[in-house]
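Take a look at the structure below.
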Amino acid sequence: MLLPLTKLKPRAKVAVVGGGVSGLCFTYFLSKLRPDVEITLFESQNRTGGWIYSCNTRDMSGNPIMLEKGPRTLRGVSDGTVLIMDTLKDLGKEAVIQSIDKGCIADKKFLLDPSDKLVQVPNSISTTVKFLLNPLGKGLITGMMGEWFRKKSPHPGQDESVESICDRRFGNNYISNNMISALLRGIYGDDVSLLSAKRTFKKIYYNELKHGSNTQAMIDNMRGKSRSKKTENLHQSLTGCLNDYSNAFGKDRSKLLDLSNTLKKYPMLGLAGGLETFPKIVRNALNEFKNVKIVTGNPVTQIMKRPANETTIGLKAKSGDQYETFDHLRLTITPPKIAKLLPKDQNSLSKLLDEIQSNTIILVNYYLPNKDVIDADLQGFGYLVPKSNKNPGKLLGVIFDSVIERNFKPLFDKLSTNPNALNKYTKVTAMIGGCMLNEHGVPVVPSREVTINAVKDALNNHLGISNKDLEAGQWEFTIADRCLPRFHVGYDAWQERAERKLQESYGQTVSVGGMGFSRSPGVPDVIVDGFNDALQLSK
């Protein structure tokens, strides 16, 4: 949350609505920080884990396979990733942690150019030259060279779209239509002309605000690093969230710092069995906590109206069950879902929360056993599709799961090996839709058949996979309905208004987290948000 929280009273009762990774981790951290507090976690589905879903199924021959239907990797440089990995170590599960080495083929990333050819995102001199000679590289040199000379926003501190700030800073719209649009489609499933620069493109936004330009920010940062280099070499310390985490749980600071530095060496991290391994491990740990109760498959339908002199809060479930006298309610579901739970006397708050729409993402998994049909030159993490491509299939991007899985290495369990390393198979996940599905703000989802046929056409055109191999493969179709809040221009101002209105209505009884209220929708960020708020409530 943006606003501060106050300490819970002794033996307080807490309700958590939403059993995704945000709700699970908030519950885990708070239950450890305050064992006296009784926590009840409510999840509408029969499983916890939310949008992190590593689906264990079988192929057409009856052999077990795992298909990722959500996020699958983590960035090693994130503080939230350190919290995840340290939690796994605490629970004796560090053997599941896997890494992708720098320079590994699985770290290669591609963009789709206007002629439907894959172009590697530069990571060397030769790939930089190829990129600059491609239409995707148009405007890049002149845009970067002239960036220092271009004027700041005429309205400093005012939010604007990512497209607007990029076009102003780089002096053309090629960069935003090509590289930037592809990147943000992959993260947010949305359009650069709509996304908030202040929310989703913070570095560029604040570089201009504080330094005047990105070039000047780079110069100033280099000077600062040069001055502090000797000090850093002598004494490196934990900062921010990791410092608070170390203090809160009495961690060995040097070991936590070593873990953080180790993880930063790797561009990507993952978990054996898929990323859902983490929420499953946390759920299993919570099942053993005496102060935690988990209710699944019985959605909360209402936050009960309370008398003016009442300080506790109650919930009503779909079954008709009522859960009363909670001292604190944590909501980790999306803003529109929160709006549906509010009593009628909170109509103005409901309308405010309903202002935020969400994008729907369609996921299509393709699996072909015993054959690798991705060309050797195109092996990598996958590719994203920029606005500059005509893109009739409304494709956001494609992830090459089989390439990633074959190149994972156990990070801490050096004696074990990757069982997929020598296996020949093809596994990819296509991401479709997002903002491109929306008609008048409402997602219109095409049928399974139409969507899979569009993905087949894309894989044939972009990767050269034959129709025979496409027809021989196994296909899975999943709709992640309204899974990603739309972080449009003005989102931060909206969030502050919403949180203030919540506190006006409920005081310190209600807090919010999850994708709609954390720094970003990424898994590490919602976990950091959950820890920070659990810490405030525990002090």
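Glycine residues also receive a Cβ, built from the backbone N, Cα and C atoms like all the rest.
Annotated FAD binding site per Swiss-Prot: 18-23, 43-44, Trp51, 70-73, Val300, 521-523, in sequence order, evidence recorded as similarity to another entry. As a published mutagenesis entry, Leu422 to Pro appears in Swiss-Prot alongside the note: In HEM14-1; loss of activity. Listed in Swiss-Prot is the mutagenesis experiment Lys424 to Glu, annotated as follows: In HEM14-1; loss of activity.
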Fewest-neighbour residue among recorded positions, criterion Cβ within 10 Å, set Val21, Leu422: Leu422
Sparsest Cβ surroundings (other CB atoms within 10 Å) among the binding-site residues Gly18, Gly70, Gly522: Gly522
Chain-internal residues near Glu43 (FAD binding site), provided their CB is under 8 angstroms and they sit 6+ positions away: Gly18, Gly19, Gly23, Ile294, Val295, Thr296, Gly297
Sequence-distant neighbours of Thr73 (FAD binding site) in its chain (C-beta under 8 A, six or more apart): Ile100, Met268, Leu269, Gly270, Leu275, Ile404
Length of the line joining the Cα atoms of Val21 (FAD binding site) and Lys424 (mutagenesis position), in Å: 32
Per DSSP, three-state class assigned to Val21 (FAD binding site): helix
Inter-residue C-alpha distance, Gly70 (FAD binding site) and Lys424 (mutagenesis position) (nearest angstrom): 23
Per DSSP, three-state class assigned to Glu43 (FAD binding site): strand
Residue pair Lys424 (mutagenesis position), Gly522 (FAD binding site) - Cα distance, angstrom, rounded: 31
Other CB atoms within 10 A, centred on Lys424 (mutagenesis position): 12
